[in-house]
Amino acid sequence: MALVVKGKVNINEFIDLSKSEKLLPSMFTPVKSVMVSKVDKIMVHENESLSEVNLLKGVKLIEGGYVCLVGLVVSGEWNLPDNCRGGVSVCMVDKRMERADEATLGSYYTAAAKKRFQFKVVPNYGITTKDAEKNIWQVLVNIKNVKMSAGYCPLSLEFVSVCIVYKNNIKLGLREKVTSVNDGGPMELSEEVVDEFMENVPMSVRLAKFRTKSSKRGPKNNNNLGKGRSGGRPKPKSFDEVEKEFDNLIEDEAETSVADSDSY
């Protein structure tokens with residue numbers, strides 16, 4: 001089943017632009033060029049994986065300039081029969097940051113019975129064009145108690161971002177223009193019933209463990225790193241209790257709209 005595309009990404013959900021900023025030429029406003037990326041897709045085949053994701057796909061960057069990742073929409077669909085047990089945690093990562101708690105931009109937990117889900121993250125920070133060309137963002141996926149044979153794809157994810165491209169540092173800051181910004185740190189969103197069992201294992205802890213485990217194995221391709229679905233490596237004790245509880249989760253199926261892939 002492919003994700004169903006419905007409508008466009010609403011820029012106003014991320015940036016509160018005034019009427020003058022919408023009408024005036026860019027030279028007269030602090031906001032220069034607001035763009036929506038094309039869709040980037042990841043097919044998840046592993047129980048645990050850290051994969052690169054292109055959040056600026058189709059975005060025209062300015063040489064020697066900057067790009068501000070204002071917000072992104074992540075849509076997912078389980079490729080499973082109805083009412084399957086288990087679930088997933090999804091975390092957006094900035095791979096430049098060495099401290100795991102600073103590298104996590106936002107995370108989301110949901111059960112497999114949900115079938116389709118969507119969440120938004122508001123990173124709201126700028127990077128140089130040179131850094132952006134190195135594809136610095138990743139997604140950490142941790143699937144629990146989904147019993148599927150190795151070699152198949154239980155979950156599909158799609159990513160669309162809203163960003164601002166500019167040549168020089170904007171004199172008037174953008175933070176006051178961005179809606180729903182959480183200044184307390186990385187956002188962790190969840191379905192309530194999943195959060196009951198998962199909140200004691202923050203995604204920053206999972207990221208730190210994954211990075212340590214990967215470094216011991218030696219350098220590998222960053223795309224789809226992680227343990228295979230048939231791997232038998234024992235879990236850390238702190239995860240065992242979560243696994244037992246998580247196995248009994250069943251949530252009502254809910255529909256959600258999916259971000260459009262157009263860029264402009």
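Using the three backbone atoms N, Cα and C, a Cβ is placed for every residue, glycine included.
Heads up, this one's the original sequence, none of the swaps are in it.
Here the structure is a predicted model, which means the values were calculated and not measured.
The number of other CB atoms found within 10 A of the CB of Cys68 (variant position), across every protein chain shown, is 22. For the natural variant Cys68 to Phe, Swiss-Prot gives this note: In strain: Ltbl; ability to grow in tomato plants harboring the ToMV resistance protein Tm-2. The structure shown keeps the original residue.
Note on Lys130 (variant position): other Cβ atoms within 10 Å of its Cβ, all shown chains, come to 12. In Swiss-Prot, the entry for natural variant Lys130 to Glu states: In strain: ToMV2(2); ability to grow in tomato plants harboring the ToMV resistance protein Tm-2(2). The structure shown retains the original residue.
Taking a C-beta cut-off of under 8 Å and a sequence gap of six or more, Glu133 (variant position) has these contacts in its own chain: Leu61. In Swiss-Prot, the entry for natural variant Glu133 to Lys states: In strain: Ltbl; ability to grow in tomato plants harboring the ToMV resistance protein Tm-2. The structure shown retains the original residue.
Record note (Swiss-Prot), natural variant Gly184 to Glu: In strain: ToMV2(2); ability to grow in tomato plants harboring the ToMV resistance protein Tm-2(2). The unchanged residue is displayed.
Among the natural variants that Swiss-Prot reports, Ser238 to Arg is described with the note: In strain: ToMV2(2); ability to grow in tomato plants harboring the ToMV resistance protein Tm-2(2).
Secondary structure from DSSP puts Lys130 (variant position) in a helix. When the Cα atoms are compared, Lys130 (variant position) and Cys68 (variant position) turn out to be 13 Å apart.
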